[in-house]
Amino acid sequence: MGDWSALGRLLDKVQAYSTAGGKVWLSVLFIFRILVLGTAVESAWGDEQSAFKCNTQQPGCENVCYDKSFPISHVRFWVLQIIFVSTPTLLYLAHVFYLMRKEEKLNRKEEELKAVQNDGGDVELHLKKIELKKFKHGLEEHGKVKMKGSLLRTYIFSIIFKSICEVVFLVIQWYLYGFSLSAVYTCERTPCPHRVDCFLSRPTEKTIFIIFMLVVSLFSLLLNIIELFYVLFKRIKDRVKSRQNTQFPTGTLSPTPKELSTTKYAYYNGCSSPTAPLSPMSPPGYKLATGERTNSCRNYNKQANEQNWANYSTEQNRLGQNGSTISNSHAQAFDYPDDTHEHKKLTPGHELQPLALIDARPCSRASSRMSSRARPDDLDV
């Protein structure tokens with residue numbers, strides 16, 4: 001058997017760029033195929049032709065009978081099978097090496113452009129193009145190649161080709177000599193004078209190895225199928241996830257903590273706020289001076305809107321921002337549906353008036369003495 005170290009070193013590099021199923025497949029290939037084929041199987045088939053005997057003295061009869069019984073040696077057949085099955089993996093490895101070389105070139109070019117940028121050159125467009133190329137080839141992480149794009153397609157192609165090779169070689173093996181060996185082979189072929197019987201050495205041992213290699217081939221085929229479905233499922237999942245991210249971006253507008261902490265937009269009439277469940281209510285003893293009031297929560301929306309405009313106008317006047325103050329006449333009239341009343345809109349003659357707070361409580365004596373504001377019933381001194 002030849003030296004398998006060169007093929008082993010190449011396949012060992014694929015471990016860093018394979019999925020979990022691919023790593024298991026490589027382990028099966030190394031341990032149960034190459035190792036067993038290089039040690040036990042070769043010694044079992046070492047005397048294959050020399051121990052093949054026929055009950056005839058006719059020169060050349062044994063050679064033609066051996067050629068008819070075994071068109072190709074089992075050992076050489078399995079060597080060809082390993083080579084063909086490993087070829088797609090080697091092609092995938094070649095693609096990985098190509099991307100790594102591409103990354104080295106892009107990194108050198110990027111360093112040159114950054115040096116030009118440090119000198120004051122405008123190379124932002126070229127740097128962005130290099131970043132796009134790295135992202136396209138899956139090179140956005142330094143020193144690691146991501147399985148995406150063309151590399152992912154190459155990997156899927158390698159899995160499919162490996163599976164096809166496994167099936168084809170199993171069919172060929174079954175067609176040539178089946179999955180077991182007989183102790184006696186009958187041969188009737190020129191230059192044999194008549195039908196002769198030929199005998200094979202250690203047929204049971206060889207049959208065991210044939211079944212073992214058959215099981216390993218079926219197991220490798222199963223691993224390839226599982227890995228193929230895993231890669232395809234992951235690819236579909238990533239596409240659906242990326243599509244959802246594009247349709248529903250995570251960056252939604254939300255109120256700032258400053259806006260949430262302000263209490264200038266109050267809600268009254270005993271109805272809770274639609275956005276903030278714990279909104280400040282009116283102080284006890286105070287009432288809103290509104291036109292017509294109902295107990296329906298639908299009217300609360302209209303009153304809250306009027307109160308908000310009044311508060312906003314008062315704050316603008318207090319800050320002294322003349323010219324930007326919004327008068328009540330600019331407030332838009334909102335229609336609120338009601339099941340029992342008709343929709344009413346504000347007419348130009350009925351403008352919204354600021355909501356005033358009416359003190360329904362009598363002032364205490366202490367507050368009267370402490371207050372420095374003149375009252376109508378105060379005595380003139």
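Backbone N, Cα and C define each Cβ position, glycine as well.
Quoted from Swiss-Prot, the note attached to the mutagenesis of F30 to V states: In shf(j7e1); short fin ray segments. While the structure shown retains the original residue, Swiss-Prot records the mutagenesis experiment P191 to S with this note: In shf(j7e2); short fin ray segments. For the published mutagenesis F209 to I, Swiss-Prot gives the following note: In shf(j7e3); short fin ray segments.
Spatially close to P191 (mutagenesis position) yet at least six residues away along the chain are Q58, P59, G60, C61, V64, judged by Cβ distances under 8 angstroms. It is 16 Å from the Cα atom of F209 (mutagenesis position) to that of F30 (mutagenesis position). P191 (mutagenesis position) falls within neither a helix nor a strand when secondary structure is assigned with DSSP, and so counts as coil. Each of the mutagenesis positions F30, F209 was ranked by the number of other C-beta atoms within 10 Å, and first place falls to F209. Look at F30 (mutagenesis position): DSSP puts it in a helix.
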